[in-house]
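Working notes, beginning with the structure itself.
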Amino acid sequence: MAGAIENARKEIKRISLEDHAESEYGAIYSVSGPVVIAENMIGCAMYELVKVGHDNLVGEVIRIDGDKATIQVYEETAGLTVGDPVLRTGKPLSVELGPGLMETIYDGIQRPLKAIKEESQSIYIPRGIDTPALDRTIKWQFTPGKFQVGDHISGGDIYGSVFENSLISSHKILLPPRSRGTITWIAPAGEYTLDEKILEVEFDGKKSDFTLYHTWPVRVPRPVTEKLSADYPLLTGQRVLDALFPCVQGGTTCIPGAFGCGKTVISQSLSKYSNSDAIIYVGCFAKGTNVLMADGSIECIENIEVGNKVMGKDGRPREVIKLPRGRETMYSVVQKSQHRAHKSDSSREVPELLKFTCNATHELVVRTPRSVRRLSRTIKGVEYFEVITFEMGQKKAPDGRIVELVKEVSKSYPISEGPERANELVESYRKASNKAYFEWTIEARDLSLLGSHVRKATYQTYAPILYENDHFFDYMQKSKFHLTIEGPKVLAYLLGLWIGDGLSDRATFSVDSRDTSLMERVTEYAEKLNLCAEYKDRKEPQVAKTVNLYSKVVRGNGIRNNLNTENPLWDAIVGLGFLKDGVKNIPSFLSTDNIGTRETFLAGLIDSDGYVTDEHGIKATIKTIHTSVRDGLVSLARSLGLVVSVNAEPAKVDMNGTKHKISYAIYMSGGDVLLNVLSKCAGSKKFRPAPAAAFARECRGFYFELQELKEDDYYGITLSDDSDHQFLLANQVVVHNCGERGNEMAEVLMEFPELYTEMSGTKEPIMKRTTLVANTSNMPVAAREASIYTGITLAEYFRDQGKNVSMIADSSSRWAEALREISGRLGEMPADQGFPAYLGAKLASFYERAGKAVALGSPDRTGSVSIVAAVSPAGGDFSDPVTTATLGITQVFWGLDKKLAQRKHFPSINTSVSYSKYTNVLNKFYDSNYPEFPVLRDRMKEILSNAEELEQVVQLVGKSALSDSDKITLDVATLIKEDFLQQNGYSTYDAFCPIWKTFDMMRAFISYHDEAQKAVANGANWSKLADSTGDVKHAVSSSKFFEPSRGEKEVHGEFEKLLSTMQERFAESTD
C-alpha cells in the first residue's frame, strides 16, 4: 500500500495474531460492500485507521456505537467473512509530505500508481501491495538552514531545503506543526534518503528524530499563524474570467456545467497558465546558433521545427516538442583560452573556438569541483582553525528571486579544540558524495552572484560525439573504384597525410625519409588503392621526401599522365570536400563519421605534421596555417573526447628574410583517448601502444567568460519530458533546453507552452503549480471520498512553504456521489436526491481550508490555497443539490452554458449568470496597476446586459426599429462576444492572455463604443458610419492577434496606435 495507507502499514509488518495484545483486535460483525461493521472495538477513535481481515485491508472508522465500529474500507472487500480479525493502529489516515511529491501520480489515498505498476507488472492495484508514497531509494541533496545545535525550534520552522527538480528548486524541509524542542544534532549538507535521520530534537528530556518527510492526518487542516485577506488576483489567462469574474489567490471558485461544456479545458487552462507559482526556467539562443542534429548534420536554431530531432550528449536523438521565441537581454559565452595573448599585443589573435550567445534566463549547464581546504588564522589574538568547503546553497537575486547555487561555506573554531575536529569535518565532507564535482544549472544573468573562488572553479562541458554515421563508407560504396573492405581506413589515413603536408593541386605530400615504418605504410596503403607511390628527394628540408601517388591504370611504359587521373585519393579530396576553393579543409561530416575512421584520419594527420611528447602526460601538437583546417581539426578532436586548445602564432619575417604567415598550433591531450589514436600511427616517433583496458569517452570541461550584450531576439527549443533536457550545439557544447519541467502528470504538462510575465522589470516565465490526485476507475467509493482530503492536505503543505497553490477538484460531483453511496450503506436518512443531510457541512469543511495565510514558524512566509471545483450536475441543472451547496460556500461562480458550447463559443461562460464576490477586494490591486480596470469592467457588463434586453426587442420588432444608439450597443456587444469573450486555446496568440493585454483590449472595445456613440450623438448616421469605419472595427477585432510573447511594452504601443487611429478615423468620418 502507499501514502495514506502506508503510514499505518509500515507499523504493522505483515503481522500475525500473536504479535499484538488481544485488546487491540476486534472481529468483523457484518460486511456491506466497502462498509464493514466490527465488534469488540471499545477504545477505538473516530477516523482511526484499522487493518481488516487476514489480508490487512486498510480502512477508517467513521462511526462508533457501543463496542461496534463502522469502517469504510479503501480496498476491495471481496473474501472478507464474519469473525475475521480487525486490528486497531491507533493512528489516523495520513499522507506523507516531503521531497518527491511533485514527480509522482497518486490515487485518492496517496498510492504511487507508477511505482505500483512497476512492482506488480499489472494495470490494476493488487490487494495488500506495499509501496511507499515517497520513493525511499532516491538520495536528495540536503542543505541545512540557519538552525544550529543548541537552538530552539518549533512547529513549522524551516531547518533545511532540498533541490527537488528545476520546477521546485528549493523544497523547504519543515518541522511538523505539533513538534518543538532544542536541537541536539543536525545533519551536515549532503545526500540523504527519506528514511535517514536529518534532525534530532530534545523536549522535556525526550529525544525525537526527524527525516526529510513527515506525515499529517488528511482530515485535520494544517495550522497557520494567521489567516489573511486575499488581495491578489488568480490570473487564469482567460479574458472573460480575468476581466469580468476574477478570482483571488486563496479564493474558492465553482465551475458547474453539463457534459461537453468545457469544464476540464478551463481546469487544465488554470493548471497550465495561472499565476499560482512561476518556477519554470526558459533558456534560448541567438539567431544563427548552429545546433547538431540527430543525423550529424548542422542546422541553424531558427530553422529547426517541432518534431525535428537534435543530438543528445549520449549520441542519441532528442525530439523537439516546442519552439519558444521572444526578445530579451542576451549574453555572450566565450571559452577562456589557455594561451591568452597579452592585452597590449593587438597583432596576436586568440581563437575563441567555443562560444555561443544566449538569453538572460538561459540555464548554463555547469560543473564545480567539490572543494575542501583547511586554514589557520588569528582573530583578536586567538588562533582558529577554519575549514572552507563548496556546498549547494541559496542566494537572493537583486529582483528577489531565490537562486540555487554553489557557495563557499566556512566553519571555524578555536585551535584549542585540537586539529581532530577539523580533520573530522574534512573527512565527512569527502565522504558525503562519491562525485568529484557538483553538476548544476544557473541562469546566465545569475552568474554574477557567484563568489570569486566558486566562479573561478566553475566550468561548462563539451561532449564527445558518440553518434556514428557511415558517410565515408557510403562514399566508398558508390565510388567507381572497386576497393577492398579496408578502403575507408586506407583512404582516411592517406587523406590525413595529405591535409598535413600535401600540395593543394595534386595527390602529393611530403614524409620524413628517415622514418622507414611510415614510408612502408604509405607504400602498402597506396597498393591497396591500386596506386603507385613514387618518392623524390627534396632540397629543403633534406630529410624530407615527396611522395607522388598515381594510378597504375594510366601511367607507366613511358607515359606520364596527370597525377590526378583515375586516382581514388584525389577523387576523395575533391568529392568529399577536403579541398574547397583551392584551400585545404576538414569537412564537418567527419566529426560524426565512424569513430575508427575519425581516429585513422587524425593518426595520418599526426604522422604527417604532428609532434608527440610524453612529458607530463601524453600530448600531441599539430600546426597549420589554414583556419578551415584549424576549425575542422578542433571539432574532430573534440568529437573523439580529446582536450583541445589552440595558440595563434603571428605572421613574421625570419632572419633569412622569409615571410611566415600566421599559424595555429592545436594542442591535444586526453590520456587513453589519445593513446587509441596514436596506436593507429605508423611514424616511429608518433606510435604508442593502444590502452590495455577499455575506456570511456567523457565530457570535457572548459572555463568561460560571460559578457552582457544588448536586447535581441532569441530562439529556443524544448525537448520531450522523458529526456535529460540537454543537447549539443554544433561546437559540441552541452546546453540545456528551454522550458524545463519536473512533473510527470503528462496530460497536463505535455502541452505547457513557454509563457512570460513582467516581474520586477524582467521577463519571467509563468508556470502553474498543479495539485492532481487521480482516482483509478476500479477503486472503491470510500477511497474516492478520501481523495479530496488528500489533495487539500498536499496543497496546504506547499502553502506552508510559502507557495501559492491551486487545487482543482474535477469533479466534486463524483465526490458527493461517493458520500451518497456510503451514507446509503450506513442507513442514514437521505435528503434531496438521496444525498446525505450533512452534504453542505462536508463541502464547507473542505472549502474552508482554502485561503491566504502566514505559515507557522520562521522565517516568515505567506502562501495561499485556491480551490477551483468543477461540478457536473445531471443535465446541466444548476438547482442540483451539489451545485446549490457549493454556490452557497464559494465566492466565484463561472457558469458554463451548453448552448454556447454547442455554438463552439469557448470558454462557454454565460456572462448573465456568472458572478464574482472578489471584485471589491481586488480594487487595491487594480488601483495600483490598472486604475481604469473596474470602470471598464462595469461598462463592458453594462453593454452586454443592455444588448441582452435589446435582443428580445429585436425578436419582436426587428433591428431597423431600434435607434442608432441601441444598434451600436448591439454591434459592440457582438464584437465583445466574438473577439473578447471567445479565446482560441490552441493558438499561440490566444492560448494565454496576460492581464495587461486583457486591459488594453478592454480599452480598445470600450473606446470603439464611446467614439461611435459620440459620433451618433453629433448627428452621424450609424449605418453609413459603420461602413466608413469598417477598418477600425476590423482593427479592434484583430487586436486579439497581438502576440503576448512580443512583450508588454511593444504590444501596449500597438494598442496606443490603434486608439489614436480610432479617434482620427471617427473624427474624419463625422466632419
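In case you wondered, yes, glycine gets a Cβ from its N, Cα and C as well.
Listed in sequence order, Gly876, Leu896, Asp897, Lys898, Leu900, Ala901, Ser908 are the same-chain residues six or more apart from Cys261 (ATP binding site) with CB atoms under 8 A from its CB. DSSP assigns Cys261 (ATP binding site) to coil in the three-state reduction, outside any helix or strand. Feature annotation from Swiss-Prot assigns ATP binding site to Gly257, Ala258, Phe259, Gly260, Cys261, Gly262, Lys263, Thr264; the stated evidence is similarity to another entry.
For Cys284 to Ser, Swiss-Prot lists a mutagenesis experiment annotated as follows: Reduces splicing reaction speed. Inhibits splicing; when associated with N-362; S-737 and S-738 in X10SSS VDE.
Among the sequence features in Swiss-Prot, the mutagenesis site His362 to Asn is noted as follows: Inhibits splicing; when associated with S-284; S-737 and S-738 in X10SSS VDE.
Positions annotated as domain 'DOD-type homing endonuclease' by Swiss-Prot: 494-642.
According to Swiss-Prot, the mutagenesis experiment Asn737 to Ser carries the following note: Inhibits splicing; when associated with S-284; N-362 and S-738 in X10SSS VDE.
Under its mutagenesis annotations, Swiss-Prot gives Cys738 to Ser the following note: Reduces splicing reaction speed. Inhibits splicing; when associated with S-284; N-362 and S-737 in X10SSS VDE.
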For Gly257 (ATP binding site), which residues of its chain lie six or more apart in sequence with Cβ-Cβ distance below 8 Å?
Lys263, Ala870, Val871, Ser872, Gly876, Gly895, Leu896, Asp897, Lys898, Ala901, Ser908
Which one is it, among the binding-site residues Ala258, Phe259, Gly260, that lies nearest to His362 (mutagenesis position) by Cα separation?
Gly260
Cβ contacts of Phe259 (ATP binding site) (under 8 Å, same chain, 6 or more positions away):
Ser872
Tally of helix, strand and coil residues over the domain 'DOD-type homing endonuclease' (494-642) according to DSSP?
62 helix, 38 strand, 49 coil
